[in-house]
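Chemist: Quick paste of what Swiss-Prot says about this protein:
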MUTAGEN   Glu27 to Phe  Increase of thermostability 8 degrees Celsius higher than that of the wild-type
BINDING   Lys80, Lys104, Ser358  substrate binding site
MUTAGEN   Glu93 to Lys  Reduces the affinity for glutamate and ammonium
ACT_SITE  Lys116  active site, proton donor
MUTAGEN   Asp122 to Asn  Unable to control gltAB expression via an inhibitory interactions with the transcriptional regulator GltC. Reduces the affinity for glutamate and ammonium
MUTAGEN   Gln144 to Arg  Increase of thermostability 20 degrees Celsius higher than that of the wild-type
MUTAGEN   Tyr158 to His  Reduces the affinity for glutamate and ammonium
BINDING   Thr200, Asn231  NAD(+) binding site
MUTAGEN   Ser234 to Arg  Reduces the affinity for glutamate and ammonium
MUTAGEN   Ala324 to Arg  No effect
Amino acid sequence: MSAKQVSKDEEKEALNLFLSTQTIIKEALRKLGYPGDMYELMKEPQRMLTVRIPVKMDNGSVKVFTGYRSQHNDAVGPTKGGVRFHPEVNEEEVKALSIWMTLKCGIANLPYGGGKGGIICDPRTMSFGELERLSRGYVRAISQIVGPTKDIPAPDVYTNSQIMAWMMDEYSRLREFDSPGFITGKPLVLGGSQGRETATAQGVTICIEEAVKKKGIKLQNARIIIQGFGNAGSFLAKFMHDAGAKVIGISDANGGLYNPDGLDIPYLLDKRDSFGMVTNLFTDVITNEELLEKDCDILVPAAISNQITAKNAHNIQASIVVEAANGPTTIDATKILNERGVLLVPDILASAGGVTVSYFEWVQNNQGYYWSEEEVAEKLRSVMVSSFETIYQTAATHKVDMRLAAYMTGIRKSAEASRFRGWV
């Protein structure tokens, strides 16, 4: 398949993601009793900026990169969301993910709307200096629409605390004063928060703990399969192993490892490279598709979207599915899993730990007072447990599935703020 065809396929997939997000938002607002005008406001971002960023490469040439920043709804407060560096970034994906950030912030009851950014690039082929120049160029290009009270970026796919540090420094230079609250996910010495690196995995862990209670399963010795061994997947494997659960399957882009008696998680974590790859060290590797259908109690898709579909949903043997990735389960597959009695914890709830601790970082920056790792963990647990219970009860009260209940919970805050402002 050609690179051009891959690009077209990615654009089509992103459009489907955007349209499916709109479909569920429409139903959520209808269930909550809002008029059609509210959906017209919420179905698209308020603001979508496309920028062109010229970067001098190490060989002396100048390459122009395309970047995006989407701000979905700022009725509640500033928008918030990550910046991803990836060759498959496109406008529809960024728009959809900014809507998801509105939902995540609403679920966690944070004073934010949703934002998202991205640059079409392959950071794996770029030098340290090229990445720095690209990061600073992006901030210069979007500087008029971002800031601590406007829109607060954060790390995402292939971006990290170093890139956040460059971006914070560039923004501070432009404003001529230090502005750590402009961005989150920074190094600790530049105003980062304890617990930020593990926040997403901690949030998923808490959701698993709450889900097993609902299903009457003991976490100790529960059999868990984790698809994806990046930041969230690897930390989750560690947390589950430490909690006494039996991690029987993990995977990366190369394939999966499966052992019904349990994998040696400390060994795999030690051998994992910076891109989350470890299965290339083994010969007995199965496909990601095969791994998803293995017998287990808890399945955690923590890799990419559209992994559980109508084609394989009937073969999923887990009684609990917790979505640590964005959009790993299609709408059709969600219906099948619900009909089969599988408890599905949706992505916008399960992965809300990251933005929650980003909010804590922003609060600490504004106060100039910093919390211990234990304080951050305690506050995160309080938010995640409350969010899980609210969505679980919403699903029971309205007789809807957990995904629709999560959308209802997530969109309500921005919808109410928009109504009070007189926008609808």
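Here the Cβ of each residue, glycine as well, is placed from N, Cα and C on the backbone.
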Chemist: Would you kindly give the Cα-Cα distance separating the residue listed as 'active site, proton donor' and Ser234 (mutagenesis position), rounded to the nearest Å?
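Modeler: Rounded to the nearest whole number, the Cα-Cα distance is 24 Å.
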Chemist: Which residue among the mutagenesis positions Glu27, Glu93, Asp122 has the fewest other Cβ atoms within 10 Å of its Cβ, if you could check?
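Modeler: Across Glu27, Glu93, Asp122, these mutagenesis positions, the one with fewest Cβ atoms within 10 Å is Asp122.
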Chemist: For a quick check of understanding: among the recorded positions Lys80, Lys104, Lys116, which residue's Cβ has the most other Cβ atoms within 10 Å?
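Modeler: The most densely surrounded of these recorded positions is Lys116.
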Chemist: Other than its own, how many Cβ atoms are within 10 Å of the Cβ belonging to Gln144 (mutagenesis position)?
Modeler: 10
Chemist: Filter the recorded positions Glu93, Lys116, Tyr158, Ala324 down to the ones within 10 angstroms of Lys80 (substrate binding site), Cα to Cα, kept in sequence order.
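Modeler: Among Glu93, Lys116, Tyr158, Ala324, the ones whose Cα sits within 10 Å of that of Lys80 (substrate binding site) are Lys116.
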Chemist: Quick one: what's DSSP say for Lys80 (substrate binding site), helix, strand or coil?
Modeler: strand
Chemist: What does the structure give for the C-alpha distance between Ser358 (substrate binding site) and Lys116 (active site, proton donor)? Integer Å is fine.
Modeler: 14
